[in-house]
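Step one of this worksheet: look at the structure below.
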Amino acid sequence: MELDPDDVFRDEDEDPENDFFQEKEASKEFVVYLIDASPKMFCSTCPSEEEDKQESHFHIAVSCIAQSLKAHIINRSNDEIAICFFNTREKKNLQDLNGVYVFNVPERDSIDRPTARLIKEFDLIEESFDKEIGSQTGIVSDSRENSLYSALWVAQALLRKGSLKTADKRMFLFTNEDDPFGSMRISVKEDMTRTTLQRAKDAQDLGISIELLPLSQPDKQFNITLFYKDLIGLNSDELTEFMPSVGQKLEDMKDQLKKRVLAKRIAKRITFVICDGLSIELNGYALLRPAIPGSITWLDSTTNLPVKVERSYICTDTGAIMQDPIQRIQPYKNQNIMFTVEELSQVKRISTGHLRLLGFKPLSCLKDYHNLKPSTFLYPSDKEVIGSTRAFIALHRSMIQLERFAVAFYGGTTPPRLVALVAQDEIESDGGQVEPPGINMIYLPYANDIRDIDELHSKPGVAAPRASDDQLKKASALMRRLELKDFSVCQFANPALQRHYAILQAIALDENELRETRDETLPDEEGMNRPAVVKAIEQFKQSIYGDDPDEESDSGAKEKSKKRKAGDADDGKYDYIELAKTGKLKDLTVVELKTYLTANNLLVSGKKEVLINRILTHIGK
């Protein structure tokens with residue numbers, strides 16, 4: 001069997017810059033949406049975006065979840081979800097508990113990846129809800145029925161799927177009832193409260209998080225202290241930050257749900273070796289990633305299910321299918337050296353530790369241009385190595401107090417490189433935490449990543465024109481007028497991607513109309529036409545071009561149209577014709593070659609060999 005010898009030691013990903021984008025997140029999510037379907041959810045209303053129109057709390061919850069399901073397909077297509085109504089007339093669950101209805105569609109497990117059919121039918125659930133499911137108060141004192149307890153039980157059973165090591169498990173609870181047992185007798189209320197809180201605690205002990213999305217009445221704010229504070233486990237500090245009023249409007253609720261669903265997830269787990277015999281566990285979070293279209297998935301033409309790719313190796317000599325593990329060869333001194341896949345993996349492994357501390361340097365040694373790619377945020381974890389948090393805090397405090405950053409070796413199966421570990425202190429405001437404490441891992445550049453800036457002027461040897469003080473003053477005034485306050489790159493969605501997803505959504509859900517996408521990257525014409533901005537622009541133009549900015553300099557136009565003769569580039573610094581005759585063009589730098597090409601209006605793109613050939617062609621050699 002013939003294999004390419006040069007391919008033996010080739011990395012799976014030869015571009016080290018791509019390893020950031022191709023990191024696989026360590027876990028997926030299992031999510032259960034719990035929706036209160038009591039009559040109170042249908043009676044209570046709040047103002048909608050449209051004037052003179054009211055929306056029920058049930059409609060708000062359903063709309064938020066429908067939007068979240070569509071976002072799941074785009075952002076986290078591997079996540080699995082389930083939808084569960086409680087306080088219902090009908091029941092549908094494996095435990096056969098009253099007042100709980102698990103909504104699903106055929107050919108799908110109770111908790112599974114969201115499908116187009118699930119989203120389409122859930123979008124229409126309000127039209128058929130009263131007929132097929134029905135609303136009914138499920139907490140009845142005389143019968144000892146407790147639909148909230150049953151819903152937590154059913155949700156916990158649904159979340160048994162998957163391991164905590166590979167998945168995060170969450171419940172999202174939508175309700176407008178802040179005291180579900182308020183109308184009960186004291187003894188019954190205490191008993192139901194105790195059993196329900198115990199059921200919630202049992203779920204949390206299994207690693208399941210419960211998050212509340214409350215809906216407030218127009219004339220009454222949701223009081224979380226009556227019951228749900230204990231159910232979701234809020235302490236006094238967290239209670240002050242919890243804002244139940246966010247559920248008053250549909251858009252607020254959608255925004256709140258989006259923030260909770262798209263929480264930061266672990267991009268990778270790292271073992272940080274501080275010294276021999278001492279290592280701690282860190283979780284790495286990707287702070288910034290490019291938004292790209294999803295990868296292509298091949299489907300079976302008959303079942304429309306993803307196809308499973310199987311690969312077989314066939315011997316070219318015998319035609320037989322290779323059963324044994326494939327070995328690779330590397331020619332060495334007229335011999336073919338055999339390597340197994342495991343041996344190659346060990347050869348390419350640079351170090352056993354993932355991240356190893358080398359030393360410390362002053363923060364002044366770290367320059368802005370050293371940060372060439374998005375950094376990774378590191379935070380300690382005691383999940384595997386007990387005491388990691390304590391050691392991390394001691395290191396973090398010392399680095400901040402001494403104004404030092406750590407230099408570490410980041411290797412393993414990834415291309416090796418040096419990284420800078422910069423401690424970040426916690427930033428708080430009146431509304432709570434703005435930035436968490438932790439360490440930013442900055443990927444330091446290789447030596448050839450840092451290059452001198454090329455200074456290219458129209459006339460080599462002539463000083464570049466400098467702006468006057470008045471021009472600088474006018475430019476600063478213009479920038480102040482055009483400054484975007486509280487700017488964040490997250491405010492602007494990629495318009496091409498948004499349209500791409502809108503088209504996919506319309507095709508998958510058989511929608512007649514394409515969802516309108518707004519291009520936030522277009523200039524703000526209304527803002528640019530403000531009198532103060534227009535005045536600043538005109539003053540800047542006048543300072544640069546004078547009273548008549550449209551008049552072009554004749555001398556400038558003539559100078560631009562002139563073509564310099566071959567060999568006259570760089571004011572005689574080099575005789576390019578002579579260098580071409582003697583074959584010494586290769587001794588010039590790329591910048592010097594581009595100077596000749598620029599002077600003769602030739603292309604300057606390509607490698608050094610391409611530039612030399614282009615000069616030789618122009619000279620006629």
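Cβ atoms here come from the backbone N, Cα and C positions, even for glycine.
Record note (Swiss-Prot) on the mutagenesis of ARG117 to Lys: Loss of interactions with TRP1 and KU80; when associated with R-319. In the three-state DSSP scheme, ARG117 (mutagenesis position) is classed as helix. The Cβ neighbour count for ARG117 (mutagenesis position), using a 10 Å radius and every protein chain shown, is 14.
What Swiss-Prot lists as domain 'Ku' is 273-471.
Record note (Swiss-Prot), mutagenesis GLY319 to Arg: Loss of interactions with TRP1 and KU80; when associated with K-117. The unchanged residue is displayed. For GLY319 (mutagenesis position), applying a Cβ distance below 8 Å and a minimum sequence separation of six or more within one chain yields no residues.
The annotation domain 'SAP' is assigned in Swiss-Prot to 585-619 on the grounds of sequence analysis.
Summed and averaged per residue, pLDDT over the domain 'Ku' (273-471) gives 84.
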